[in-house]
Amino acid sequence: MKYLASFRTTLKASRYMFRALALVLWLLIAFSSVFYIVNALHQRESEIRQEFNLSSDQAQRFIQRTSDVMKELKYIAENRLSAENGVLSPRGRETQADVPAFEPLFADSDCSAMSNTWRGSLESLAWFMRYWRDNFSAAYDLNRVFLIGSDNLCMANFGLRDMPVERDTALKALHERINKYRNAPQDDSGSNLYWISEGPRPGVGYFYALTPVYLANRLQALLGVEQTIRMENFFLPGTLPMGVTILDENGHTLISLTGPESKIKGDPRWMQERSWFGYTEGFRELVLKKNLPPSSLSIVYSVPVDKVLERIRMLILNAILLNVLAGAALFTLARMYERRIFIPAESDALRLEEHEQFNRKIVASAPVGICILRTADGVNILSNELAHTYLNMLTHEDRQRLTQIICGQQVNFVDVLTSNNTNLQISFVHSRYRNENVAICVLVDVSSRVKMEESLQEMAQAAEQASQSKSMFLATVSHELRTPLYGIIGNLDLLQTKELPKGVDRLVTAMNNSSSLLLKIISDILDFSKIESEQLKIEPREFSPREVMNHITANYLPLVVRKQLGLYCFIEPDVPVALNGDPMRLQQVISNLLSNAIKFTDTGCIVLHVRADGDYLSIRVRDTGVGIPAKEVVRLFDPFFQVGTGVQRNFQGTGLGLAICEKLISMMDGDISVDSEPGMGSQFTVRIPLYGAQYPQKKGVEGLSGKRCWLAVRNASLCQFLETSLQRSGIVVTTYEGQEPTPEDVLITDEVVSKKWQGRAVVTFCRRHIGIPLEKAPGEWVHSVAAPHELPALLARIYLIEMESDDPANALPSTDKAVSDNDDMMILVVDDHPINRRLLADQLGSLGYQCKTANDGVDALNVLSKNHIDIVLSDVNMPNMDGYRLTQRIRQLGLTLPVIGVTANALAEEKQRCLESGMDSCLSKPVTLDVIKQTLTLYAERVRKSRDS
């Protein structure tokens, strides 16, 4: 099988790409910060440049104004010159003008010639200059005006202000400029000349402008002006600490107002540029260089770089801090994302890959075939070796059918018989694999299972046949055993009703006991067989648990008295008066437990305690017998198990009684438990659910309230039960210790009273008393310990109180025996067995009934046609015409007389079949005289009522 490509490499690459993404994000933030800072820097540079330009405009205006003054003065000077003599002709002079001061500029300068030759002109010009000074010089801020002759090289100084002049410095500067001017090319000699000399303090100097004066196209003189220049006037008011420097055409500093650390020198980068803005070498200063036309001078404004960055320094720090924090955050986020996403994902991928490989190895080594088929065409995409082998075993038709089933998606499995007779079961589920609709198929070789199912089916058929044979065996055995046994028990029962010679009655009793034991053994075996074959059914109906317990104790009390034991029956007041269940099976279970208790108890007593336990009715049977070892308690309810090898083996039994009890209680939705200790006795507890329980009204006997009863009872359990029962009836209960009673008091005791009781009566509970309470002498009553719950009824009789009870089980039975008067009833006995037919006739005769007999169903119909019959008592299984067909024929004839079936069949369906055929009831053989009496009394009363109506 091919393994899927690992995607751990993809996850690792994704992890590194995530790191790269974090780095790119950080770089993006950094570039954004740099861009923002650069933009802020450019904005700051733009502001500084704008301020530089505004300041340079002031310097430009200063130069331009001086140039304009030069033009005006030149115009004045040229217009004042006389074209004839080359001197100025004063016009309208009112006073004598002062002669200007003359200064030689060179060693060969002839100031006397200039003074003599141009005296008149200079005086006229001086007068005009004085006039111009008085009216205009203040506006132009001029210090002096001077005129230099072109031939004599002597300077005539027209001072406009009284300002000290450094003569040597000024003459030296003029000397240098005159030489430069004289040596300049012909084209440049006609232009103006500008220069600045340093002043008395930094930032203050003298600005000189020199222009040629021509007369008749001939250079006659050079006119110049001197003006004080203050660099501080070239700044705009503001907070920017800028420096300013004026350079000549060679880049030499003429005047500067800067700090000592910033000395501006001409930079070749911007010397030839009219305007240049940028940083100096080393990025120490930001400068703006602009020419100052019409002069050849240029002005340079500068500001230190740290001043430029001062306003954005905090922005830079914030940007650096932001980038550091962003980098740390991105790195932390990347690391956290790796630890929480990528690294676990890589671990999961590794585990998933290992799991995938492990699953594939499991699939490859699986004992079944596993494959993936494409849904569209059934092509095998992936499979293990076993599936490949199985698929090759399929025929072409099988593959087509499998493909159709997969495409249809109607079923999830299909059984296929291969060409070599191998049974394959193919189950599948639909899924997606590699972007295709597929079916995951599992192929299992079920040949062994098919063979096993066939074998099991054969075994089931054999078991069903065996069950049918077992049912037939039960029916046959039940009929064949119960039929002769009924003849034995029934005749012995009849024989005991006769007067027998002395000694014969003992033999008859022994025979009756033995036959009863045989009947019990046979009944247990048949019941167990019916339970095992699920033939036994629970028949729920409403019954009184109190009556069932009274009936059980009445049946076993003679046996208990015979063994000189005590049988205490405590029925608590909370026991319901009626509930839904099977009273016959409950009686069978309790009778079995009580019989075992009597059997295994030689001394002491047996206690039957009935009470309500929540939603259950609890029935406890406790004895003081030999007990059961703990190791054998766990097997106590196993079939055919008998306890021990010692004294218990001395008791007869099949070992089926408790097993049957456990099965019956389980069928009634109850449970049974045992608690035993060797030498101390055993206690069996049966619990059945209280279905449809009806409880008595909680009220005492009217008339007994306030009566006093004295208790002198040695048995603690009996004493406690009597005290509770009497107090519930409103009786005052007092322990008797020899006190003097009142005439209305009653003494209740379980021992012989030594002296005469002075009260109303004495009730003695005796273990050997059987039957209803008996008055041996006036005021002296004997009561059975098996029915202490009947004591309130006896007290009502003693106090002559008429008792009304909603529970007849607590009432005292009538002492008068009913006289049998049944000779008005004609009963037809139908049985093919002559002994049983004769026995039934004798039993009916002993009960006072009139009787006719018939051999089978045909004979019975003949008798019915000729005689009046009130009740039909018929066997079920007979030749010619059985009891079922006889009943159906009777109903077809329109006869409504009661038909009672008698059968020896032990199956549960037998009674149901009898009822379905039309019978009113069904009795199981052997039928005792008491059962016949109870049944016929019921139906005879019904017939009499029908006659009367």
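Glycine is no exception: its Cβ is also placed from the backbone N, Cα and C atoms.
Modelled residues match the original; the substitutions are not represented.
The structure displayed is predicted, hence computed values, not measured ones.
For the domain 'PAS' (357-425), the model's average pLDDT works out to 79. Look at Swiss-Prot and you will find 357-425 tagged as domain 'PAS', backed by sequence analysis.
Among the features that Swiss-Prot reports, domain 'Histidine kinase' is placed at 476-692.
Residues annotated as domain 'ABL' in Swiss-Prot: 705-805.
Here Swiss-Prot flags 826-940 as domain 'Response regulatory'.
Record note (Swiss-Prot) on the mutagenesis of H479 to Q: Does not induce cps operon expression. Retains phosphatase activity.
Around the Cβ of D875 (mutagenesis position), the same chain contributes V830, D831, D832, H833, N836, G883, G901, V902, T903, each under 8 angstroms and 6 or more positions distant in sequence. According to DSSP, D875 (mutagenesis position) is assigned to a strand segment. According to Swiss-Prot, the mutagenesis experiment D875 to Q carries the annotation: Does not induce cps operon expression. Lack of phosphatase activity.
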Counts of helix, strand and coil residues, the domain 'Response regulatory' (826-940), according to DSSP: 55 helix, 24 strand, 36 coil
Helix, strand and coil residues within the domain 'PAS' (357-425) as assigned by DSSP: 31 helix, 18 strand, 20 coil
